[in-house]
Amino acid sequence: MFKLALTLTLCLAGSLSLAQHNPHWWGNRNTIVHLFEWKWSDIAQECENFLGPRGFAGVQVSPVNENIISAGRPWWERYQPISYKLTTRSGNEEEFGDMVRRCNDVGVRIYVDVLLNHMSGDFDGVAVGTAGTEAEPGKKSFPGVPYSAQDFHPTCEITDWNDRFQVQQCELVGLKDLDQSSDWVRSKPIEFLDHLIELGVAGFRVDAAKHMASEDLEYIYSSLSNLNIDHGFPHNARPFIFQEVIDHGHETVSRDEYKDLGAVTEFRFSEEIGNAFRGNNALKWLQSWGTGWGFLPSGQALTFVDNHDNQRDAGAVLNYKSPKQYKMATAFHLAYPYGISRVMSSFAFDDHDTPPPQDAQERIISPEFDEDGACVNGWICEHRWRQIYAMVGFKNAVRDTEITGWWDNGDNQISFCRGNKGFLAINNNLYDLSQDLNTCLPQGTYCDVISGSLIDGSCTGKSVTVNEHGYGYIHIGSDDFDGVLALHVDAKV
């Protein structure tokens, strides 16, 4: 009887973790966008006016719970919580709930960035949060939850990243480290996450997951409610979980400890794709991209070119400030069938602490758009760049097809097909790509969705004529604005 009970328990745990890898996308949609620091009302409008019509699958939103108010309002104050009240500079609970429903109604799922590891770091005296709650972080006193000193690990600093105890029980950059082995501490985030599920979210990005023991997270995840069927989710659907675990391949706390609980952020993807498109690694080697590079299995990997943290760091990671390479890398990311894809939507920054666009009263301002739909008032909105949203459409069009017809010039010019539905070519050399290449597409003329759009049967950019054998003449000049060309069956002239 004991063996039977144990078997049933293990099967249930396995099925729950497997379910937590499902992002619950509509139809053939399969790209998430991180609308970093956007207001809830603006996200609702963006779902209805742009993301839904353009085929985006979901939005990762900034933390929703009350945070400390820091001088100058740097972006990272959102990662210093003092309660679980749903009031931030992005809006209140009513506005959040309205946004979730409106986005779900147009097939765009919402994933919340959640902070389970810690509360706010030290603050001189009494801190007041975005909902008006008072706390004394220096005393580990957070009455808005409530948490007190006994709910936290003893104060210590992480000085050795190869020491598991320090990584998981000391304070990450001074943030007060919660003791998730405590039943009381576990109960509060479970209540918080369940409330968000009730409001209709599809899942969670778990910040600083590697700083929490995997067994504690497993308990929290398995205790959560199923998704809300009133928002279009099937019965018994589990929240999609993706966890921030920075693992460069030599970490004491490994991504492998978390991959069965949900997806894991594959930071090596970001670093290596940046290396390649910065010219530090030949593109020809990308033929084996994915697990061939030591990355996680595709269904367990949350993939990205950059995120809100590493786009601010020096190094190989690409960001909007290198637009040609960034667009090429993003095109490859969305065209190659590996991982659960997320694209970044940033605001302009000059230094690490730059706040989101705000007015004189330090209120976040809404994005404004020019006649082409691009953002103009401090918001970068990479997701509105044609070269990126067009690749979201490409990814939708070629879903469930494999890589075929790989070609390269032995260096930094590559092309490949996605079944007989799509074709991508990239030129990262300092000379032109001019070649008859196998596109694998049915005979006809196709619009290059990178350089233009198919409007009323006409292409506003380059077009490629494919012959009866699937071949077409591909030209990407070394000085072309984008360095990439993309064709697919939904853009046939």
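Numbers here mean position along the shown chain, with the first residue as 1.
Backbone N, Cα and C define each Cβ position, glycine as well.
If you look for the noted substitutions, you won't find them, since the model keeps the original residues.
Residues or ranges marked as active site, nucleophile in Swiss-Prot: ASP207. Annotation comment: Swiss-Prot describes GLU244 as active site, proton donor, evidence class similarity to another entry. The Ca(2+) binding site annotation in Swiss-Prot covers ASN117, GLN168, ASP177, HIS211. What Swiss-Prot records for ARG205, ASN307, ARG342 is chloride binding site. Here Swiss-Prot notes a natural variant, ALA57 to Gly, with the remark: In strain: LBV2. In Swiss-Prot, the entry for natural variant PRO189 to Leu states: In strain: LO4, LBV2, SA3 and SA4. The structure shown retains the original residue. For the natural variant GLU198 to Asp, the note given by Swiss-Prot reads: In strain: LBV2, SA3 and SA4. One entry in Swiss-Prot concerns the natural variant ILE365 to Val. Its note says: In strain: LBV2, SA3 and SA4. Under the heading of natural variants, Swiss-Prot lists THR401 to Ala and annotates it as follows: In strain: SA3. For the naturally occurring variant THR401 to Met, Swiss-Prot gives the following note: In strain: LO4.
Feature map: Swiss-Prot annotations on the structure.
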residue: ALA57; record: variant position; Cβ within 10 Å: 26
residue: ASN117; record: Ca(2+) binding site; Cβ within 10 Å: 24
residue: GLN168; record: Ca(2+) binding site; Cβ within 10 Å: 21
residue: ASP177; record: Ca(2+) binding site; Cβ within 10 Å: 24
residue: PRO189; record: variant position; Cβ within 10 Å: 24
residue: ARG205; record: chloride binding site; Cβ within 10 Å: 25
residue: HIS211; record: Ca(2+) binding site; Cβ within 10 Å: 25
residue: GLU244; record: active site, proton donor; Cβ within 10 Å: 20
residue: ASN307; record: chloride binding site; Cβ within 10 Å: 22
residue: ILE365; record: variant position; Cβ within 10 Å: 14
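Annotation for THR401 (variant position): spatial neighbours PRO337, ARG418, GLY419, ASN420, LYS421, GLY422, criterion Cβ-Cβ under 8 Å with sequence separation of six or more. Here the candidates are the recorded positions ASP177, HIS211, GLU244, ASN307. The one whose C-alpha lies nearest to that of GLU198 (variant position) is GLU244.
Report note: the chloride site is defined by ARG205, ASN307, ARG342, and the residues of the same chain whose CB lies within 8 Å of the CB centroid of those residues, excluding them, are ILE32, HIS34, GLN60, ASP113, PHE242, GLU244, THR265, LEU302, PHE304, HIS308, MET344.
Here the recorded positions are GLU198, ASP207, and the one whose Cβ sees the fewest other Cβ atoms within 10 Å is GLU198. In sequence order, HIS118, HIS153, VAL167, GLN169, CYS170, GLU171, LEU172, LEU178, ALA208, MET212 are the same-chain residues whose CB sits within 8 A of the CB centroid of ASN117, GLN168, ASP177, HIS211, the residues recorded for Ca(2+) being left out.
Measuring Cα to Cα from the residue listed as 'active site, proton donor', the recorded positions that fall within 10 Å are ARG205, out of PRO189, ARG205, ASN307, ARG342. A strand conformation is recorded for ARG342 (chloride binding site) in the three-state DSSP classification. Taking the Cα atom of each, ASP207 (active site, nucleophile) and PRO189 (variant position) are about 13 angstrom apart.
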